[in-house]
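Per Swiss-Prot, the features are as follows:
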BINDING   ASP160, HIS164  Zn(2+) binding site
MUTAGEN   HIS164 to Ala  Strongly reduced zinc binding and homodimerization
Amino acid sequence: MASGQGPGPPRQECGEPALPSASEEQVAQDTEEVFRSYVFYRHQQEQEAEGVAAPADPEMVTLPLQPSSTMGQVGRQLAIIGDDINRRYDSEFQTMLQHLQPTAENAYEYFTKIATSLFESGINWGRVVALLGFGYRLALHVYQHGLTGFLGQVTRFVVDFMLHHCIARWIAQRGGWVAALNLGNGPILNVLVVLGVVLLGQFVVRRFFKS
């Protein structure tokens with residue numbers, strides 16, 4: 001992925017330079033595979049848990065994956081963490097989407113506004129996981145409301161947002177996406193979950209539903 005300015009919002013100044021071991025651009029490139037893997041395993045988890053109550057999205061079911069790749073494993077690990085986030089806060093994701101009623105025309109605007117609010121007070125792994133979770137929910141919501149083939153666009157939303165809002169740089173400074181493989185242990189995970197989704201029922205709803 002080119003490092004120059006492309007479509008989307010101007011890139012923010014991100015402070016410290018990225019570590020040479022995992023460049024910002026490499027993280028942005030890896031994000032696509034991480035998100036695809038995350039989506040596949042999250043969708044699989046819901047299918048197994050809910051059965052016919054959770055209609056399958058054919059695009060998610062047939063995603064091309066490399067399960068043994070490092071980025072594939074990262075996506076799976078984040079899906080496990082995301083499953084915990086979803087169990088605790090799914091009703092707030094659903095309420096948000098029902099109120100906003102995203103379409104192909106306005107989905108990028110809504111995604112960007114909500115994602116920007118998520119990281120307004122800083123970046124941490126919990127918020128990164130919540131961002132992937134919201135991208136998944138957005139893609140599934142749009143599919144369930146009659147628009148097929150939208151997952152690729154949501155993937156691009158996630159990649160572009162991470163690159164233009166310093167998140168790819170932040171991940172690179174921590175060694176790249178591979179660092180996420182060490183997140184799933186007890187107290188650390190609980191802290192990340194709380195920090196990652198605390199705004200969903202408060203800040204986002206207040207800003208977008210009451211404006």
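Note that Cβ sites are derived from N, Cα and C of the backbone, with glycine treated the same way.
Modelled residues match the original; the substitutions are not represented.
Classification of ASP160 (Zn(2+) binding site) by DSSP places it within a helix. The number of other CB atoms found within 10 A of the CB of HIS164 (mutagenesis position), across every protein chain shown, is 20.
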